[in-house]
Structure formats: structure tokens, C-alpha cells
Amino acid sequence: MWSCGPLNSTAWAEEPLCRNLRLGLWVLSLLYLGAGVPVSLGYNALLVLANLASKNTMTMPDVYFVNMAVAGLVLTALAPAYLLGPAHSRWALWSLSSEAHVTLLILFNVASLVTMYSTALLSLDYYIERALPRTYMASVYNTRHVCGFVWGGAVLTSFSSLLFYICSHVSSRIAECARMQNTEAADAILVLIGYVVPGLAVLYALALISRIGKEDTPLDQDTSRLDPSVHRLLVATVCTQFGLWTPYYLSLGHTVLTSRGRTVEGHYLGILQVAKDLAKFLAFSSSSVTPLLYRYINKAFPGKLRRLMKKMHCGRRHCSPDPSGIQQVMAQA
């Protein structure tokens with residue numbers, strides 16, 4: 001993946017800076033594949049399994065983190081193909097056919113959209129829970145509808161990439177299909193629906209949460225409200241996700257803005273290619289950072305993990321109910 005892009009034949013591609021940047025990004029990718037991928041697979045899988053094994057104690061934030069964990073597993077599975085395989089790189093260990101490339105692109109887009117949607121909905125639902133505790137909208141019983149909305153919306157938004165894939169095979173027979181091969185239009189849709197809209201939703205929710213936090217209301221004495229650690233987890237997750245995904249969406253936005261036929265000098269084109277590669281690397285790294293935040297900030301996760309291990313140890317045998325789990329269910333009732 002890591003190269004100076006299409007200007008390998010230009011003078012700047014042979015400069016020491018270009019070679020050093022390529023080498024540095026290659027080392028980072030190897031470190032991520034060697035350490036980040038196992039961490040991401042392990043913690044994301046534990047996050048999903050621990051919450052599914054403790055459905056009775058799941059809260060709405062847990063549902064969104066499960067969605068982000070599943071998306072993280074998808075991103076982790078795609079990481080080796082992206083970080084080591086694109087055909088334009090001198091460092092590539094293998095090349096991808098056009099069909100495989102578009103398939104990976106669709107999966108990557110779906111995972112990124114699920115991550116951003118879940119982050120935005122986490123912020124909005126946290127505000128609802130703070131403003132109106134025990135509401136139906138923030139109820140965990142809406143899990144099926146929420147997951148359907150998040151994943152269904154991500155798939156529909158990525159449909160433009162699917163149309164591009166189909167039209168690349170039938171354009172010789174259907175002239176109108178050639179109009180759907182505009183990848184810049186697909187990128188613009190992803191930037192608008194996958195980044196701008198969730199970003200505005202998060203900013204709106206954080207502003208409302210901040211305003212509620214300054215107000216002293218009788219609801220603040222309600223012991224059934226969300227644990228304060230959830231607020232820290234929310235802020236850390238929002239900052240992490242948008243911090244790691246913003247460079248990637250900015251690179252897509254730049255591609256859209258520079259697709260009007262304007263030429264870019266070779267020197268700047270090389271810098272932009274390296275910046276795009278680094279942005280995609282940061283996007284992949286989000287899949288390993290988020291479950292670590294959940295692990296170390298969410299106070300309920302260690303208990304869920306213990307119950308998961310207990311169930312795995314018991315197997316098909318009947319296990320005695322966990323007292324801590326019963327207390328947590330009673331507290332949420």
C-alpha cells in the first residue's frame with residue numbers, strides 16, 4: 001500500500017523523503033499487522049461475546065459498541081489485503097483484481113459507515129437517557145430495530161459502489177450505465193452521509209449533553225441513571241473515532257474537489273498519495289483502539305467477561321446464576 005502513488009516514474013518519487021515515508025509507513029503497517037490485528041480480533045470478539053452472553057444486563061451503549069466491534073472485526077479482516085496488496089505499490093506482496101478491489105471497497109465502506117452511525121447514535125441516545133431516564137427510545141429492547149437501521153443504512157449508502165462494480169462489467173452493452181462509473185460521486189455520498197451528517201449529530205448531542213450537565217435538576221438524584229463512566233467512555237469514543245476517521249474522509253473530500261479536471265503538480269501529488277495512505281492506516285487502527293477504550297473505561301465489562309468465562313467453563317451443564325448479574329438486572333428494572 002505504501003508508495004508515492006502514480007508518480008513512481010517522477011523525480012520526486014526517487015527523493016530520500018519519498019523513500020523514507022514509504023519505509024516508515026511500511027514499518028507501521030507491519031507493526032499493526034503483527035500487534036494491532038491480534039489485539040483487534042481478540043478484544044472485538046470478546047466484546048461481542050461477553051455482551052451476547054449477558055443480554056439481560058446490556059444497556060443501549062453496549063448495543064452500539066457491539067455494532068462497532070463487529071465493524072471492527074470486518075476492518076481487521078480487510079487490513080492485510082489493504083495494507084499489503086494494492087497493485088499500485090512497489091511493496092505489494094500481491095495484486096488484486098478489479099472485482100476483488102471493489103468487493104473490499106464495499107466491505108470497507110459498510111464497516112466505516114456502521115462505525116460512524118453507531119458513534120452518532122451513541123451520543124444521541126446518551127442525551128436522551130440523560131434528559132429522560134427510562135425512556136422507550138433509549139431502551140435496549142429496541143436492539144433489533146437499531147441494528148437493522150445501522151447496518152441497513154450502511155449497506156444502502158454503499159450501494160453506489162455496488163452499482164459501479166456492476167456497471168464496470170455491462171457498460172459495453174448498456175450505454176446509460178457508463179454514467180454510474182463516477183467514483184467521485186460515490187465518494188461525495190460517503191463523505192456527506194458517512195461523515196458530515198454523523199458529525200453534525202454528534203456535535204448537536206454533545207452540546208445538549210453539556211447544557212444538561214450545567215443544570216441542577218431533581219433527575220440528577222436518580223440512582224438509576226447511567227454510570228458516570230459511560231460519559232467518559234462516550235467522550236473518549238467520539239474523540240477517538242472522529243480523530244482517526246477524519247483524515248480518511250478529508251482525503252475522500254479532496255478527491256471529490258480535485259476531480260474537475262484540474263492538474264496537480266507531481267510533487268504535491270506524491271505528498272497527497274502518502275497522506276491518503278496514512279489516513280487509511282489510521283482508519284484501520286480505529287478497530288483496535290475502540291475495544292480497548294471499552295475494556296478499560298466500562299466498569300461493567302470485567303463482570304460480563306467473568307460470566308462469559310463461567311458459561312464457557314460450564315458448557316452444557318447448568319450453572320448457578322451470577323449474583324452480580326441479578327443485582328444489575330434488578331437495578332435496571
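For all residues, glycine too, the Cβ spot is worked out from N, Cα and C.
Per Swiss-Prot, mutagenesis R90 to A is noted as: Decreased affinity for CHLSN; when associated with A-101, A-169, A-179, A-187 and A-265.
While the structure shown retains the original residue, Swiss-Prot records the mutagenesis experiment H101 to A with this note: Decreased affinity for CHLSN; when associated with A-90, A-169, A-179, A-187 and A-265. Neighbours of H101 (mutagenesis position), defined as other CB atoms within 10 A of its CB across all chains, total 17.
Among the mutagenesis experiments that Swiss-Prot reports, H169 to A is described with the note: Decreased affinity for CHLSN; when associated with A-90, A-101, A-179, A-187 and A-265.
Swiss-Prot lists R179 to A among its mutagenesis entries, and the accompanying note reads: Decreased affinity for CHLSN; when associated with A-90, A-101, A-169, A-187 and A-265.
D187 (mutagenesis position) has a Cβ environment of 22 other Cβ atoms inside 10 Å. A helical conformation is recorded for D187 (mutagenesis position) in the three-state DSSP classification. Mutagenesis annotation in Swiss-Prot: D187 to A, described as Decreased affinity for CHLSN; when associated with A-90, A-101, A-169, A-179 and A-265; the structure shown retains the original residue.
For the mutagenesis result E265 to A, the note given in Swiss-Prot is Decreased affinity for CHLSN; when associated with A-90, A-101, A-169, A-179 and A-187.
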Quiz item: Between H101 (mutagenesis position) and D187 (mutagenesis position), what C-alpha distance do you get in Å?
Solution: 15
